[in-house]
Amino acid sequence: MTNITLSTQHYRIHRSDVEPVKEKTTEKDIFAKSITAVRNSFISLSTSLSDRFSLHQQTDIPTTHFHRGNASEGRAVLTSKTVKDFMLQKLNSLDIKGNASKDPAYARQTCEAILSAVYSNNKDQCCKLLISKGVSITPFLKEIGEAAQNAGLPGEIKNGVFTPGGAGANPFVVPLIASASIKYPHMFINHNQQVSFKAYAEKIVMKEVTPLFNKGTMPTPQQFQLTIENIANKYLQNAS
């Protein structure tokens, strides 16, 4: 019997992704563009959430630390905490909970986008595992599609399989990482640091959005992920 526990996917931030454009561009402009690009992948959810992001563009002053008692004394030195503080400031500037409390439609669209990202990430990982075990993914896709539909996600049925309309990357995590990698590119060269920053961004985003699920009828991201894992485990057990 094979059980799986899914880990989150890791995104590598390539230097080519953060090269400055020819026009004179500010950090605020780049942050807005990165958000717009991500939101475009969320079909029906993209416009409303992108508008919310654009209302909260700010230029933050990063925290700096200094070496003492050596040749580099007095020079600001970037640390992981500097980058994490920057991402937290960016997230706070979006005021997700505040906007959700004023606008029920925004709250629901945010929940839909988060669950759609959970669906997409876990679907891909489960399908790879099932294929590696020689298991057909068609029944699995149909069942997790039904789970997504039962969770209240909008979407459409193609070839008998329901697919959420907003399936894709997390609309809050990706812009945070993109913005931080643009401001502190040298901190994202190391793969282990990329993984650490990605995990931190997911942690603070989930902490911010989870209360929205508690006030509604949709399952939390954790509950929805567990549902997908249980479905995948069922097909793996049948193949054993």
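Using N, Cα and C of the backbone, Cβ positions are placed for all residues, glycine too.
Nope, none of those substitutions made it into this model, it's the original residues.
Packing around Gln125 (variant position) is summarised by its Cβ count: 18 other Cβ atoms lie within 10 angstroms of its Cβ, all protein chains included. In the three-state DSSP classification, Gln125 (variant position) falls within a helix. One entry in Swiss-Prot concerns the natural variant Gln125 to His. Its note says: In strain: F98.
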